Amino acid sequence: MLKPEMIEKLNEQMNLELYSSLLYQQMSAWCSYHTFEGAAAFLRRHAQEEMTHMQRLFDYLTDTGNLPRINTVESPFAEYSSLDELFQETYKHEQLITQKINELAHAAMTNQDYPTFNFLQWYVSEQHEEEKLFKSIIDKLSLAGKSGEGLYFIDKELSTLDTQN
């Protein structure tokens, strides 16, 4: 049985994953608007992936006999000055998610909630991959610079980049 503190924290994380999905969907819209179709497709796939992260938490809460609580989610930021700025923000967001997952895993361990700690290990591993993925995109954008040709090739690569890297 989950302690009330863990139920609250799992619900918070579930809602943060929902926000992540909406954020990446909004970023996808920005990319589409600015004709970065490869980046838009990549971010749409990533938005779907974040929704599966939310669903895993939702299912864990119900599987443990608890009620998931979906809260009102704030509108994600929608304006960026460049593709580089947008991906800098994705990286910062993934760092925030990593911090929150680590805090959640720590709370599970502190509360001797070993089943939840075990469940969260998938997220710990996933966040390592997420940060690595977005850091690699930022590095490529930095190498490409602001030239149209460089951005074109990065955008083209993003269209084929698997979110499960």
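Cβ coordinates come from backbone N, Cα and C, glycine included.
None of the noted substitutions appears here; every position holds its original residue.
Taken from Swiss-Prot, the feature Fe cation 1 binding site covers Glu17, Glu50, His53. The C-beta environment of His53 (mutagenesis position), restricted to residues of the same chain at least 6 apart in sequence and closer than 8 Å, consists of Glu17, Ser20, Tyr123, Glu126.
If you look up Swiss-Prot, you'll see Glu49, Glu126, Glu130 marked as Fe cation 3 binding site. Other Cβ atoms within 10 Å of the Cβ of Glu49 (mutagenesis position), summed over all protein chains shown, number 17.
Glu130 (Fe cation 3 binding site) falls within a helical segment according to DSSP. Here Swiss-Prot flags Glu50, Glu94, Gln127, Glu130 as Fe cation 2 binding site.
What Swiss-Prot records for 1-145 is domain 'Ferritin-like diiron', and it gives sequence analysis as the kind of evidence.
Swiss-Prot lists Glu17 to Ala among its mutagenesis entries, and the accompanying note reads: Initially 100-fold slower Fe(2+) oxidation rate. All protein chains considered, the CB of Glu17 (mutagenesis position) has 23 other CB atoms within 10 Å.
Glu49 to Ala appears in Swiss-Prot as a mutagenesis experiment; the accompanying note says: Initially reduces Fe(2+)/O(2) stoichiometry from ~3 to ~2. In the three-state DSSP classification, Glu49 (mutagenesis position) falls within a helix.
A mutagenesis experiment is reported in Swiss-Prot for this position, His53 to Ala, and the note states: Initially 6000-fold slower Fe(2+) oxidation rate.
DSSP classifies Glu94 (mutagenesis position) as helix under the three-state reduction. While the structure shown retains the original residue, Swiss-Prot records the mutagenesis experiment Glu94 to Ala with this note: Initially 200-fold slower Fe(2+) oxidation rate.
Sorting each residue of the domain 'Ferritin-like diiron' (1-145) by its DSSP state yields 116 helix, 0 strand, 29 coil.
Listed in sequence order, the recorded positions from Glu49, Glu50, Glu94 having a Cα within 10 Å of the Cα of Gln127 (Fe cation 2 binding site) are Glu94. Candidate recorded positions: Glu50, Glu94, Glu126, Glu130. Fewest other C-beta atoms within 10 angstroms, Glu126. Taken as a whole, the domain 'Ferritin-like diiron' (1-145) shows an average pLDDT of 97 in this prediction.
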